[in-house]
Structure formats: C-alpha cells, structure tokens
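Look at Swiss-Prot and you will find 17-24, 65-69, 123-126 tagged as GTP binding site. In Swiss-Prot, a published mutagenesis experiment is listed as SER24 to Asn, annotated Growth inhibited. A mutagenesis experiment is reported in Swiss-Prot for this position, ARG29 to His, and the note states: Localizes to cytoplasm and nucleus.
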Amino acid sequence: MCQEDEYDYLFKTVLIGDSGVGKSNLLMRFTRNEFNIESKSTIGVEFATRNIVLDNKKIKAQIWDTAGQERYRAITSAYYRGAVGALIVYDITKQSSFDNVGRWLKELREHADSNIVIMLVGNKTDLLHLRAVSTEEAQAFAAENNLSFIETSAMDASNVEEAFQTVLTEIFRIVSNRSLEAGDDGVHPTAGQTLNIAPTMNDLNKKKSSSQCC
C-alpha cells in the first residue's frame, strides 16, 4: 500500500445546503487550497480527501459534496450513509438559504446516524456589505439545535481550515473517548472502511459546555 493511502481513521464528512451557497468551493479550499469563482452547481455527488494528523494519528478526511437541487434528493440515503460529520452551509447574503437550514437539518437527522457531529456554516463573509443573515440569528439557531457554528469565506479562506478542523477534532475526541472507555489502544478500521461513532449523551453535553466556536 502506498504511504499516502495509510491511515488510522477514515472520517466521512458531508456538506449539505442549498445550491449556490459555496459547498464545492469550501471542499476545494480545504482539500486543495483552491477557489473557482466560476464554480458551477454540483451535478450529483463528488468527494475529495485530505490527510491530517491528530494526536499522532493519521486521519483521512473524506469530504462529500452534493447538489442542493431537489431533483437530486433520491441519492439522499446513500449520501448520508456512514457519515460521522456534517457541515450545513448557508450563504450569509441569501436569507432563503438560511431559512432552509431547518429543512436540511431535519433531513440530516432523519437519514444520518443520530450521533453525527454537526456544524452550521455561514459562508461568503467576503461579501459582508451584502449580508442578509446576522451572525446573532445564526448563533441563536445553532445554540437552539445543539450545533457548533462558524462563519467562513471560501474565496479568501477565512475560517475554512478552522471549520473542518473543529468537526474532525470533535469526531476524533469522541472516538478516542470510546476507545479509552473500552480499555483498548484505539480503534483502527481497515483502510477503506468508514468509522461509525456513537457518543453517549454525556459526550454531547460535554461538547456543548466546553466548546463554542465563533
């Protein structure tokens, strides 16, 4: 096996939200440090990967991006299967994209594992002069629904690294706690397998009390 294909954990993380909110550019910025101002709407599903190291463990982050249009909803179940993290993205300049966050969250919780780590992401902060959704409104929604929250710009890279790292670190923390409680040295899934996490409610309560993003 090639060295770049070796890893201790594979974390599947999904990007969801309305079409045009910048999901594909967030994916490109995090995995390749690129931005395409003429990016077109995703057709179907695509994903990219990036390897990171947390606590001396090699993590392969597999980030999935899907079309936000209704006609692609048939792929929903397969898209969410095995996901341990999710970023719900809206456009801070487009109120309707934020208004639809509740629907995306409902769909996520219907199809994904109940213990998935979720972050609400307000994208396009490079367009602050066009802001339609206040930070306070989004923070309130996130707090009410037990989500972490951050605002980003895929164009100038603001907070993109922090957003993904926060989600991946929280997944890793939960996995590490599960391993410690089981009394073993850590879980090492075979390459190519997605690791499912199942934190207790105590884990989730600790998360809310100990971490607030932005």
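Cβ atoms are placed via backbone N, Cα and C, with glycine included.
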Length of the line joining the Cα atoms of SER24 (mutagenesis position) and GLY17 (GTP binding site), in Å | 11
Mapped onto three states, the DSSP assignment of GLY20 (GTP binding site) reads coil
On a count of neighbouring CB atoms within 10 A, which of the binding-site residues GLY17, GLY20 is highest?
-> GLY17
Hey, what's the Cβ neighbour count for LYS23 (GTP binding site) at 10 Å?
-> 29
Looking only at Cβ atoms, how many others are within 10 Å of the one on THR66 (GTP binding site)?
-> 24
SER24 (mutagenesis position) has how many other Cβ neighbours within 10 Å of its own Cβ?
-> 23
